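**Student:** Feature table excerpt (Swiss-Prot):
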ACT_SITE  H178  active site, proton donor
BINDING   D117, H119, D145  Mn(2+) 1 binding site
BINDING   D145, N177, H227, H301  Mn(2+) 2 binding site
MUTAGEN   L99 to A  Reduced interaction with TAP42
MUTAGEN   E102 to A  Reduced interaction with TAP42
MUTAGEN   E103 to A  Reduced interaction with TAP42
Amino acid sequence: MDTDLDVPMQDAVTEQLTPTVSEDMDLNNNSSDNNAEEFSVDDLKPGSSGIADHKSSKPLELNNTNINQLDQWIEHLSKCEPLSEDDVARLCKMAVDVLQFEENVKPINVPVTICGDVHGQFHDLLELFKIGGPCPDTNYLFMGDYVDRGYYSVETVSYLVAMKVRYPHRITILRGNHESRQITQVYGFYDECLRKYGSANVWKMFTDLFDYFPITALVDNKIFCLHGGLSPMIETIDQVRELNRIQEVPHEGPMCDLLWSDPDDRGGWGISPRGAGFTFGQDVSEQFNHTNDLSLIARAHQLVMEGYAWSHQQNVVTIFSAPNYCYRCGNQAAIMEVDENHNRQFLQYDPSVRPGEPSVSRKTPDYFL
């Protein structure tokens, strides 16, 4: 299993991956000098976009007007065309009034299809929905990392948020470590918003919205789903329910760990090479599953070449849903279907052909960061 060595921004780590495919848009645009004047300390302050200034006291109730608007946005986005800045503002305000009422541990019923990292690979996201079935016919659970690295983070996160608002009980979007103000400044989403909108306003809206994403989900009280992994400060799922998630991802602590940690072959807790979170061994995952009467921990956060990988004697599964990650890693992607009887099936798929790009077979990566 390969570790995607994202690190907290305070460590001053720059992007480690050099794209080898020719694109009109560079992955990170390499335009920090031009963008420097656009950024200020205020950009890191939660709530600066104003999307949550007038939160509702009850969940959003869809009416015909809302439904028609959402359907138009989804149709527009399905063509890989970004929404206008005004429409992003409207969408994010609606999404706040859905997400703020979801729990830290979102209960999910079976059947459900569980998905890993997407990372701005919009055409591959559409392929995912072809493989797994359209929403709302299929009940989906996404485990975070919708933005950064890929070329279409704006369209990807807009599409998933629009689907969430349109079908709030048929799609769940958890927070990943990349749904963060600090990480998105380093790995592409911030620059993409500047490039496509000419300002940081859309970036502010979405990063404010990320604070409201639930951080874990529990499928039929048996499968614990989250982006990263376990925390030495969390022994029970009830402790996750008590966390204050409406904030920027902290640099340390239990919320940070849930979004950053990784399983490891070594037992116990270890220092993570990422600089945030921990590594945890089979003894830790077995004890957590036993304490909480779980059958499985499902998580994302790491590239796995076949799209999924078991660890810790099948106490943990990693799911990765971005094929040919960063358009060069040569991996397959996968999603995991869980049926009414808790039977699990993995559906693997290769990258979708992007418009204007020739079809190429998967290749072995030269290296991985």
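Even glycines carry a Cβ here, placed using N, Cα and C.
What's the neighbourhood like for these features in this structure?
**Tutor:** Under the three-state DSSP scheme, H178 (active site, proton donor) falls in the coil class.
DSSP assigns H119 (Mn(2+) 1 binding site) to coil in the three-state reduction, outside any helix or strand.
Counting only residues at least six positions away in the same chain, the Cβ atoms of M143, G144, D145, L174, R175, G176, N177, I215, L258, L259, R299, A300, H301 sit under 8 Å from the Cβ of H227 (Mn(2+) 2 binding site). DSSP assigns H227 (Mn(2+) 2 binding site) to coil, not to a helix or a strand.
L99 (mutagenesis position) counts 26 other C-beta atoms within 10 Å of its own C-beta, drawing on all protein chains shown.
A 10 Å cutoff on Cβ-Cβ distances gives E102 (mutagenesis position) a total of 20 other Cβ atoms nearby, all chains included.
Remark: E103 (mutagenesis position) has P214, R241 as non-local neighbours, by Cβ distance under 8 Å and separation of at least 6 in sequence.
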**Student:** Quick one: which residues besides D117, H119, D145 have a Cβ within 8 Å of the Mn(2+) 1 site's Cβ centroid, in sequence order?
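**Tutor:** So the additional residues around the site are G116, V118, G120, G144, Y146, V147, D148, R149, G176, H178, A300, F320, S321, A322.
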**Student:** Excluding D145, N177, H227, H301 themselves, which residues in that chain have a Cβ inside 8 Å of the centre of the Cβ atoms defining the Mn(2+) 2 site?
**Tutor:** D117, M143, G144, G176, H178, G228, L259, W260, A300
**Student:** Which three-state DSSP class does E103 (mutagenesis position) fall into?
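**Tutor:** For E103 (mutagenesis position) - judged by DSSP and reduced to three states - the answer is coil.
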**Student:** Closest of the recorded positions to D117 (Mn(2+) 1 binding site), Cα to Cα, picking from L99, E102, H178?
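**Tutor:** It is H178, whose Cα lies nearest.
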